[in-house]
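Report on the following structure.
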Amino acid sequence: MTIRSLNLFIIDKKHQHKSSLSSFQNCKLGIDASFYLTQIIHSFTPQELQSLAVNGESEYLQHRISEFLEQLRTENITPIFVFNGIPLTFEASSQLEVPGKQKSHSALTDFEAFDPYDANIQRNMYRMDASGPANYGESKPTLLYTNQRDHLDRLCDQVKFYLDQCNVEYFVAPYLAMAQLAYFLNGTSSPYIDAIYGSTDLLLFGVKKFITSMNTSSNVKISSDPSSPSTQTTINSAAKSSFTWLDGNALLQDTNGLSWQQFIDSCLLCGTAISPTFPQIEGTFLIKSAMELVRMFGSAYRAVLHFAEIFPQPIFQDYLQQYKRAVCFSKFGIVMDTKGLTLPPVPTESVPNDINIYFGTRLPNEIYFYISRGLIPCKMIGALVSGCFSDPVSILEQHIGDKASQGTFSGANSGLNPGRDNAAAVAAVDQRRFVDDLEEIWSQGLNLLTQPLNRFYQARDIVSLHGHNQQASLKVMHSYDPPLYNDTRAWMIYEENLPSYLSSNFLKEEPVVLFDLLRALNDPVFVKKSFCTEGNIGIKNPPKHPLSSTAEIVLSSCYRFLQIRSFVLTSHQLTSWGCPLLKALENCHLQNQTSVVVLFELLRLRQLKEPSLLSSSSASIADLSITSATEFLAKVATFLPIKQRPEVSKISIVDENLLQFYQLQTSFGSNLKELMAMILASVILNRNVDKSKIDPKLIRKTLPFQNINGSLVSGFVVKRFFEIISKEQEASSQQENIQKAYEIIEKEFPTIGSAENHIAQFLEFWKTFMEGVKEAENTSAIGKLVLSKLFLTNQWIFSLGL
């Protein structure tokens, strides 16, 4: 994101400065990771963007990042990536619903507190509706316009994972990365970094010199303004290894007498990453119009106040809230200081008492520290801080929700198409079940997070906003009796009790092997030693022998995760679902093990539905719906990654149902990752760990679910393959059918290389899946009808000669 139209002002006044990257040698460069990632995405071709969307991992993204890092390494520049932290989703304070003049007077009185030139604003600057009664209205959840969008979350996680592999330092800000970068540069007597690479929004945080774009050895130049024509990739060999930077003081000199605060006011009116465009401003050159307004009225506050009676009340109130947040974030953006304390970067006496209205409830500094080190992701913590979160159902509403509305008829047309009506009803039920399953994960994670905290957090209501719809919200119940921690605290795994196959991964700094975790529970000696010998350990009664190594911390957390997700009993034995999972993981490739866990979770929760039968009177291959079986195999294939060659080619095949399922399983996997992190936080916060022995980087490298592989392209390939061979009946042999299918696949998907190799990998993956299913038959985890359909699908596959 960037300040709207400021790029035109910069070009018009010729304020872009270019320098050689070599002039920045031996320096530390702070990088706004979300901005940098957005720049890369805007430079991608449509084909590259499509590849990024349909693959769990992007080789193009990794290649671009590795090239950038290599160029910095060549110039001896140390990069420090700073990521956005807790999402600024929040529950607004009371909005008075009063009629007529009282409502208008209340709004204006409230807004007057935001005049930055008023001498009486100090402590009560952000008091909401001070003139009204406290209980006049009820609070309503509202979503903040934030620059950390949902679609960037998965990519940011990939970048963190890749930076760890490259041993590159990164930092997660408490809230906004821009505020933290500004503190790193200007907030201390000895700056932590020498320069910032970020968007023009940094001007709002007092940064007056910063880098806006860089040309590395690939000759790829990316503009800081996505809306400008220069956003497209350009080749510029003359500007090789250079960077473009901006001088805010020079900009100020061309504003015809505006003060710095008035210039920032103008930027806020234009529209930024933290504020929308003021509705009264029109045209292309927004910054000039905004400057004229500020010059005319003296401040943005007075300009907005002047038009209060012109705007319809809903528009004015909405913009009013957005403006307040923007002022709050730019002036009091909370950062982590050099002492590890999380505070606004201004003197305490100038901080408003009710700043929590916009930043949410404050957490212990210890939690912010673990966030900064990348140990704890921020979505669940954001829900606790704000009191609400965006319901994951919005992911599905783009697909099945729209279909459901299209399939529902009203009035005279109602019932004319019962097939579509039934499909819409089924889609709505499936959607609700998926949300319920995700909210169970959120309830578990929030219970684990709040248990060691103050009772205020334990009793805090968390509202799930149904697809950002405030009128269809649900309360997420996160109270368990007893707390989940009490049920799982018996897991205290000490290094002296570990089998060699469990400890070896930590020596190699690789993710723990989930199969090894489960098979260790078949050893009675290990099971006996896995129990904590001390009773009722916790924050008030820490163990005498706390966990002191990364292996002990990670393994204890993993076993608690498996118990909470019903794969392990409180007796530390495998459940009826744990045994099938163990069997499936036995011959599974290491990189696919977390995907198999997600696969069995969805199978257990009936989110992965078995193929259907044409007739229920018998159970034979002839009764199997080939179309349904093909769709089922394609869904299973989305858990399998696929390697593609560097060249890109547009994928013409679009399957909305498969796309919907891929989004469902990736969303579910990311929520399991959040739960895994909450369990880790519970272990640490309950003083089960010697905190001086925590190694954040090694924990990140060895904790599972950090990078769940999968690919939508893999599902497309497998579905197309089985569609072809099931229809090709005229060839002289099955092998000719198969070879013909391989040739067609390689023409339709030219970047995947050998279709035969990928189908072989899928069949191996399917084989491991079916081994788990067969074990589920022995443990009675899966019903007989579902088992029969899965076995028929397996028979059909091998009847094709594969």
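The backbone N, Cα and C atoms fix where each Cβ goes, glycine too.
For ASP32 (mutagenesis position), the count of additional Cβ atoms within 10 Å of its Cβ stands at 27 [all protein chains shown]. Per Swiss-Prot, mutagenesis ASP32 to Ala is noted as: Normal chromatin silencing by small RNA.
Around the Cβ of ASP201 (mutagenesis position), the number of neighbouring Cβ atoms within 10 Å comes to 24. DSSP gives ASP201 (mutagenesis position) a helix state. Among the mutagenesis results in Swiss-Prot, ASP201 to Ala has the note: Normal chromatin silencing by small RNA. The residue drawn here is the original one.
For the pair ASP201 (mutagenesis position) and ASP32 (mutagenesis position), the Cα-Cα distance reads 11 Å.
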